[in-house]
Amino acid sequence: MIKLRLTKDAKVGCCFLIFGLLNNLLYVIILSAALDLVGANVSKGVVLLSNIVPSLACKLSASILHVHKFKFAKRIGFCVFMSILGMQWIAWSSSVPSKMLGVSLAAISSSFGEISFLHLSSRYHSVSLPCWSSGTGLAGLFGASSYLVMTTWFNFSVRSTLIISSFLPLFLLIMYFFVLPESESTSPSINNNYTPIESIDLRAGHVSFNFVNSLKQTFIFMQPYLLSHMFPQFLVYFSEYTINIGVAPTLLFPPEKAGFSSFRDFYPTYQTVYQIGVFLSRSSISFFTVPYLRTLAITQFIILLFTILQSALYLTSSYHFVLFLIFVEGLIGGTVYVNVYHSLQTTESSQRELAISTVGSSDSSGIFLASLVSLFLEPSLCHFQADRGRDWCALT
C-alpha cells in the first residue's frame with residue numbers, strides 16, 4: 001500500500017512539474033525574445049502589453065464566469081491549440097503588429113493554463129503545488145537560457161527558435177491523459193456562499209442581472225484576500241516586470257566588462273539570471289514557507305527604484321552587482337508567488353478553486369501596469385543616457 005502511494009505521488013509530482021514547465025515556457029521565450037521581436041526602436045513594453053492584456057482579461061473573468069466548472073481535458077486541449085497557433089503566428093509574421101497578435105494568442109493559453117492547473121493542483125496530494133511551482137521556475141530558467149544559447153551561441157534564427165518551441169506544449173496532453181493518476185476529488189469546488197450564474201437567458205435583462213450579480217459576489221469574496229495576498233503579489237509583479245521590460249534593456253555596460261561581444265547580450269543574460277532566482281525560490285516551498293510577503297514586496301519596489309537610478313545616473317560601474325540585484329529580484333518574485341498560492345491551500349475546500357481564480361488576477365494586474373509604465377520608461381531612460389554621452393541603447 002505504501003509503495004502504491006509513493007508511486008502515485010511520484011507520478012503526480014512529475015506531471016505537475018511538466019505542467020508548470022510547459023505552460024510557462026513559451027511565455028518566457030517570448031519575453032526573452034522581446035528585443036528581437038520589436039527591434040531597438042520600439043519599447044519592449046509593447047511585447048509585455050500584448051501579452052498581459054489578454055492574460056488579465058482571462059484571469060479577471062475566471063471567477064466571474066466560473067471557469068473552474070469546465071472539464072480539464074477541454075481546457076488543456078484549448079491551451080495547447082492556442083500555444084501552437086500563437087508561436088507559429090509570431091514566427092511567420094513580418095510586421096510588429098502581426099507579431100503582437102501572436103503574442104496575445106500565446107498569452108491566452110498561458111494565463112488560462114495557469115488558472116486551470118492551479119485548480120487541478122487543489123484536487124491532489126500536497127506534492128502537486130510545490131512541483132507545479134518548481135516547474136514554472138524551471139520554465140523561466142530553461143526558456144531564458146535556451147533562447148540565449150540557441151540565438152547567441154548556436155546562431156539559430158529567431159524564427160527557427162520559435163517554430164521549434166511551438167510544439168513543446170503537445171506534451172501537456174500526453175502527461176494529462178496517459179500519466180496523471182485520478183484525483184482524490186473529482187467535483188469542482190464551489191463556494192457555498194457564492195451565488196453562481198445558474199443559467200444564461202437570452203433576454204438582455206436577465207443576462208445583465210446575472211452578470212452584475214456575479215461580479216458583485218466576486219468583489220465581496222475578494223475582500224479578505226486584498227491585503228494579505230493580492231497587494232503583495234501585485235506590487236512584486238509590478239516592480240519586477242517594470243525592471244525586466246522597462247529598465248533591464250537600458251542597464252548596459254561596456255561589453256568587454258562582462259565578457260560579451262555586443263550590447264545585445266546583456267538583456268538575455270539578465271533574463272537568464274532572473275529566472276535562476278525565480279526557479280530557486282519557487283522550489284523552496286517544499287522546505288520552508290515565508291510569511292513576510294508585504295516586506296518582500298516593498299523590498300522589490302526598492303530594487304526597482306535603484307535600477308532606475310542606475311540606468312539614469314550610472315551609480316556603479318560594477319556589472320556583477322547589477323546582475324546580483326537581478327538575481328535577488330527573481331528570488332523575491334518567486335518567493336511571493338509560491339507562498340501566496342501555498343497559503344490558499346488552507347482555504348476551505350469548497351472555496352479553494354474560486355480563491356485561486358480571484359487572487360490570480362493580482363499578478364496580471366501588476367504586470368499590466370508595468371507594461372504601461374515601461375512603454376515610456378524605457379525610451380525615456382535611453383534618451384536620458386544619450387543626452388549624457390551614453391548612446392548604448394541604440395547599439396542593442
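Each Cβ is built from the backbone N, Cα and C atoms, and glycine gets one as well.
Don't look for the substitutions in this one, it keeps the originals.
Listed in Swiss-Prot is the mutagenesis experiment Gly137 to Ala, annotated as follows: Retarded location in the endoplasmic reticulum; enlarged vacuoles. Sequence-distant contacts of Gly137 (mutagenesis position), defined as residues of its own chain at least six apart whose C-beta falls under 8 angstroms from its C-beta, comprise Gly20, Gln275, Val278, Phe279, Leu280, Ser281, Arg282, Ser283, Gly334.
Over all protein chains present, the Cβ of Glu240 (mutagenesis position) has 28 other Cβ atoms lying within 10 Å. In the three-state DSSP assignment, the secondary structure recorded for Glu240 (mutagenesis position) is helix. Here the residue is the original one, but Swiss-Prot notes a mutagenesis experiment at this spot, Glu240 to Lys: Normal trafficking to vacuolar membrane but slower than wild-type; enlarged vacuoles.
Quoted from Swiss-Prot, the note on mutagenesis experiment Val278 to Phe is: Normal trafficking to vacuolar membrane but slower than wild-type; enlarged vacuoles.
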